[in-house]
Amino acid sequence: MLLYVTLILGCWSAFSESAETDVAERANKRPIWIMGHMVNAIYQIDEFVNLGANSIETDVSFDKDANPEYTYHGVPCDCGRSCLKWEYFSDFLKGLRKATTPGDSKYHAKLVLVVFDLKTGSLYDNQAYDAGKKLAKNLLKHYWNNGNNGGRAYIVLSIPDLNHYKLITGFKETLKSEGHPELMDKVGHDFSGNDAIGDVGNAYKKAGVTGHVWQSDGITNCLLRGLSRVKEAVKNRDSSNGFINKVYYWTVDKRATTREALDAGVDGVMTNYPDVITDVLNESAYKAKFRIATYDDNPWETFKN
C-alpha cells in the first residue's frame with residue numbers, strides 16, 4: 001500500500017512539474033493572431049478557420065445614411081482574390097454569431113477575434129458618429145443577441161480615416177444608452193490609414209480611447225512595403241508611455257515576408273493564406289518564440305516577455 005501511495009505521489013509530482021513547465025513555456029511565447037483577409041461571405045468563415053486562421057477580417061460598406069449595409073470590398077482588391085463576394089451585414093453577423101457561440105453546430109472554438117474593416121470613405125466626416133451608433137445597434141442585435149448568449153469573439157473596429165474618430169464615440173455611447181456598456185470590454189480599435197503614429201495617438205485622445213488599441217500597417221499584396229512603420233509601432237507598443245497594445249501587418253502571403261514580420265515583433269499577421277503563416281510558426285526557430293493565440297489570450301493586453 002505504501003509503495004502504491006509513493007508511486008501515485010511520484011506520478012502526480014512529475015505531472016505537476018510538467019504542467020508548470022508547459023504554463024511557463026506558454027507564458028514566454030508571444031501569442032499570434034492569424035487574420036484571414038477579406039472574409040466577406042459566410043461560407044468563407046469555415047474556409048479560413050479550417051486553413052488555420054484564429055481571426056478574420058471583414059469589410060463593411062455603408063449606405064448614404066451611414067447604415068452598415070454589406071460585407072463587401074469591391075475592386076480593386078488583393079491579387080489572386082475575388083473582390084466581389086458579399087452578404088448583407090446583418091446576415092453576416094448572424095452567421096458570425098453562430099461560428100463564435102459555444103454549443104452551436106457551426107461553432108469554431110479557434111475563432112477568437114474579428115476585425116471589421118470599416119469602409120467609411122463613402123461618408124462625410126460629420127456622419128462618423130451616426131455610423132458608430134448604427135454599427136453598435138447592428139452588432140448588439142445581430143451578433144451579441146442583445147446581451148443574451150451572443151457571439152464571444154473580440155471585435156476590432158478598424159477605421160481608415162483619423163477624422164472619423166467620432167465613430168468610436170458614437171459606438172461607445174450607443175452601447176451605454178442601450179444598457180450594455182460592458183460589451184465595450186470586447187471591443188478594440190485600429191486606425192488603418194498608415195498615418196504617422198503621433199497623429200494616430202492624437203485621434204485616440206480626441207475619442208477618449210486609453211486602451212484596447214491595435215495598430216495596423218500594410219499594403220495590398222500586389223505591392224511591396226517595408227517594415228519601418230511596423231518597427232515604429234512596435235517601439236511605441238513596448239515603451240513605457242506608448243498607447244499601442246498590439247501591432248499587425250497586412251497583407252502577408254509569403255513565407256519570407258511572414259518571417260520578416262515576426263522578426264519585427266508583430267502580434268498579428270493578416271493573410272490570404274493562413275496555412276502559410278501556420279507553416280512558418282511551426283518552423284523550429286519560430287515555434288520556440290511564438291504560439292497561436294487562443295481565447296484565453298487577452299487581445300488588449302500588451303505582451304511582456
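Each Cβ is built from the backbone N, Cα and C atoms, and glycine gets one as well.
Listed in Swiss-Prot as a mutagenesis experiment, His37 to Asn is described as follows: Abolishes enzyme activity. In sequence order, Glu57, Asp78, Arg81, Trp250, Thr251, Met270, Thr271, Asn272 constitute the residues six or more apart from His37 (mutagenesis position) in its chain with CB-CB distances below 8 Å. DSSP assigns His37 (mutagenesis position) to coil in the three-state reduction, placing it in neither a helix nor a strand.
Annotated active site per Swiss-Prot: His37, in sequence order.
Here Swiss-Prot flags Glu57, Asp59, Asp117 as Mg(2+) binding site. Reduced to three states, the DSSP call for Asp117 (Mg(2+) binding site) is strand.
If you take the C-beta of His73 (mutagenesis position) and look for same-chain residues 6 or more apart in sequence within under 8 angstroms, you find Met38, Asn40, Asp59, Cys83, Lys85, Lys119. Under mutagenesis, Swiss-Prot gives His73 to Asn with this note: Abolishes enzyme activity.
Sequence annotations record features per position, and here Swiss-Prot assigns active site, nucleophile to His73.
Swiss-Prot lists His108 to Ala or Asn among its mutagenesis entries, and the accompanying note reads: Little decrease in enzyme activity. In three-state terms derived from DSSP, His108 (mutagenesis position) belongs to neither a helical nor a strand segment and is classed as coil.
Among the mutagenesis entries in Swiss-Prot is His164 to Asn, noted as: Little decrease in enzyme activity. Annotation note: His164 (mutagenesis position) sits in a helical segment as assigned by DSSP.
Under its mutagenesis annotations, Swiss-Prot gives His180 to Asn the following note: Little decrease in enzyme activity. According to DSSP, His180 (mutagenesis position) is assigned to coil rather than to any helix or strand. Other C-beta atoms found within 10 angstroms of the C-beta of His180 (mutagenesis position) number 17, with every protein chain shown included.
Within 8 Å of the centroid defined by the CB atoms of Glu57, Asp59, Asp117, the record's Mg(2+) site, lie the Cβ atoms of His37, Met38, Val39, Asn40, Thr58, Val60, His73, Val115, Phe116, Leu118, Lys119, Ser158, excluding the listed residues themselves.
Around Asp117 (Mg(2+) binding site), the same-chain residues at least 6 positions away in sequence with a Cβ under 8 Å from its Cβ are Glu57, Thr58, Asp59, Val60, Ser158, Pro160, Ser192.
Cβ neighbours within 10 Å of Glu57 (Mg(2+) binding site), excluding its own Cβ and spanning all shown chains: 28.
In three-state terms derived from DSSP, Glu57 (Mg(2+) binding site) belongs to an extended strand segment.
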